[in-house]
Amino acid sequence: MLSNHLQNGIESDNLLWSRVPESDDTSTDDITLLNSHRDGDGGVNSLDYEVIENYAYREEQAHRGKLYVGYYVAVKWFFSLLIGIGTGLAAVFINLSVENFAGWKFALTFAIIQKSYFAGFIVYLLINLVLVFSSAYIITQFAPAAAGSGIPEIKGYLNGIDIPGTLLFRTLIGKIFGSIGSVGGGLALGKEGPLVHTGACIASLLGQGGSTKYHLNSRWPQLFKSDRDRRDLVTCGCAAGVAAAFRAPVGGVLFALEEVTSWWRSQLMWRVFFTSAIVAVVVRTAMGWCKSGICGHFGGGGFIIWDVSDGQDDYYFKELLPMAVIGVIGGLLGALFNQLTLYMTSWRRNSLHKKGNRVKIIEACIISCITSAISFGLPLLRKCSPCPESVPDSGIECPRPPGMYGNYVNFFCKTDNEYNDLATIFFNTQDDAIRNLFSAKTMREFSAQSLLTFLAMFYTLAVVTFGTAVPAGQFVPGIMIGSTYGRLVGMFVVRFYKKLNIEEGTYALLGAASFLGGSMRMTVSLCVIMVEITNNLKLLPLIMLVLLISKAVGDAFNEGLYEVQARLKGIPLLESRPKYHMRQMIAKEACQSQKVISLPRVIRVADVASILGSNKHNGFPVIDHTRSGETLVIGLVLRSHLLVLLQSKVDFQHSPLPCDPSARNIRHSFSEFAKPVSSKGLCIEDIHLTSDDLEMYIDLAPFLNPSPYVVPEDMSLTKVYNLFRQLGLRHLFVVPRPSRVIGLITRKDLLIEENGESSAVELQQSTSVRGRYSETATRMDAARPLLDDLLG
């Protein structure tokens, strides 16, 4: 019992430690989300990843048999299957739409410029403008939470932050159709980050049975009522999004593990890997189906996979220095990109976007016009180059036939045997432009002047575009930027080491990895993704080298891109390491400014309503008194649970005396206390109480958490931070140092051996643990090994 741990009573000024210890707000875990998309009251709350083991929960668990446990496990795996299928189909739809819009746009433009370049430019600009306008209109008018990549918001959700609107059905729709418009409209952004958000939305909607607002819900799948279960599903959705975007199932698993999740369990690894595998099957099936030509312009190049298996087979020791230089350049440009996007986004939010949705739409349209003018106009200023003699041997046609786009684009050239190298990059889809930069056997296809021009202009466009009111990812733009300066370095190496068999495309690949490492600061997952999308395992050591260097250089200047954006949006992430100044602080110092409101075990309904209406605390310590008058803390009750009790009224009683929870018939199931994702949940204004109701009482003992986590007041704040984050807590009690110890648990008290070979260890175990295990072992027979592996 918690009361045995708190013999000396409590001090109301240092009882709770919440997610933001430096907050001056009296609300311990209600944090205002500044300058963000608001839905409802505009704030964010912490999620309850800790299982509230109250009497209602324990009674429900006691009545669950093997059949229910098997059903529970089966539904988890079935939902993992549905998440993989749903995310894969969403990715196919997005890519099919983007490729066809881009194909029709370029085909029409190339057809018109055969007669008039000005008319072709007008058509090209108008098509891009319509697509971008549709994307911005959908976001501003229908789904404001779908703007941006969505990864900082999902990372915050998996870190324990409930951000309104992030996982709604309309956010999913806005993300899908908004991505089609923004990417198809030629903006300097990608669809990979939005696909991660899309997978998370699909997972969340499946976990709650659909959307109640749009009457697209069902009761039978509403099994996962706890935030802990929903967190696992959203993790599967994030991995599925990466797997669908890059056709990299292993990379998707590692991305979820390295970048977005804060808590990871071995059982979750099974389902995440299974979900990513399902995505890979769905995507490859769709790709094979589209090879027959029924998908229009969408074919083999629809998903961003760039096969460089025919590139450079080996490397020389002399090449390590220029490769290290690529890593340094990636770290510098990545850190600069993060800082510039921070300034641009901050200015945009504080000045421009405050003027309303119309300004957001106009801004996106202006950027679309500028991007179209640059991508069409700059190649006109570049002189065409004659086709190289080695092109026929490589199997690549030079120039491309009219109406085609790819390598060696004939754009504003005087003769048919010429190509425009700047148009080959600019006047193309991003996927095909990257494929051109990565391509082997295309020595000297691009001039240094064209690559420098493209690098400067596209880098600027990527900075300016990031933060507009459209869905935007930074994976592909980052690959574009990195592959450009990587190919530049490769050109220098080719000219410096004339006799070596060096491919410029290999250096372009290393440059892409270096920029992503310098901007996003991912290592393991990004390394695997780059290997999977390029189908070249031989380059793995080189990719690892440039990633390590670029990350180290970038970390010397600022945080990663997603951390910077999360901080800008006011998402209170708990990072893996506490801040340095916490080493000099203790737990008591972190919560001295807080005003903690305690509730008695049996409380008047009027007092509960008054307390809930006068503050926004989400957790309340519940106290009781011994016969000698000593104050004891008996647990923690959540605000959401109190609201459910007030609304139902079935637990009201006339007597102010406590009842025996074990002998009481609990009239609530544990799932009734869960807050749905797609709605704001209950608030005190939604509850109507009569004057007779207000005079009645509630015994809180059956509904409180009798065993919350507790730390002494003089524990170091770094230790408190690690405990709070690793356990996924929402509240943590800070109490005076207890005066009495009732026991000491060691490793041997928690070990239970099931075979006779380890009897020596078993004899050392706690008698109570072994006795309890012997009572339950007969009930957990043959089904247990399977359930232990699958349940979680």
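Including glycine, each Cβ sits where the backbone N, Cα and C put it.
Database features (Swiss-Prot):
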- 592-652: domain 'CBS 1' (DOMAIN)
- 704-761: domain 'CBS 2' (DOMAIN)
- I180 to R: Abolishes the activity (MUTAGEN)
- L187 to R: Abolishes the activity (MUTAGEN)
- P471 to L: Abolishes the activity (MUTAGEN)
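Location within the structure of each feature annotated in Swiss-Prot.
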residue	record	Cβ within 10 Å
I180	mutagenesis position	25
L187	mutagenesis position	28
P471	mutagenesis position	33
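Taking the Cα atom of each, P471 (mutagenesis position) and L187 (mutagenesis position) are about 11 angstrom apart. L187 (mutagenesis position) and I180 (mutagenesis position) have their C-alpha atoms 11 Å apart, to the nearest angstrom. Residue counts for the domain 'CBS 1' (592-652) by DSSP state, with H, G and I taken as helix and E and B as strand, are 20 helix, 21 strand, 20 coil. Taken as a whole, the domain 'CBS 1' (592-652) shows an average pLDDT of 88 in this prediction.
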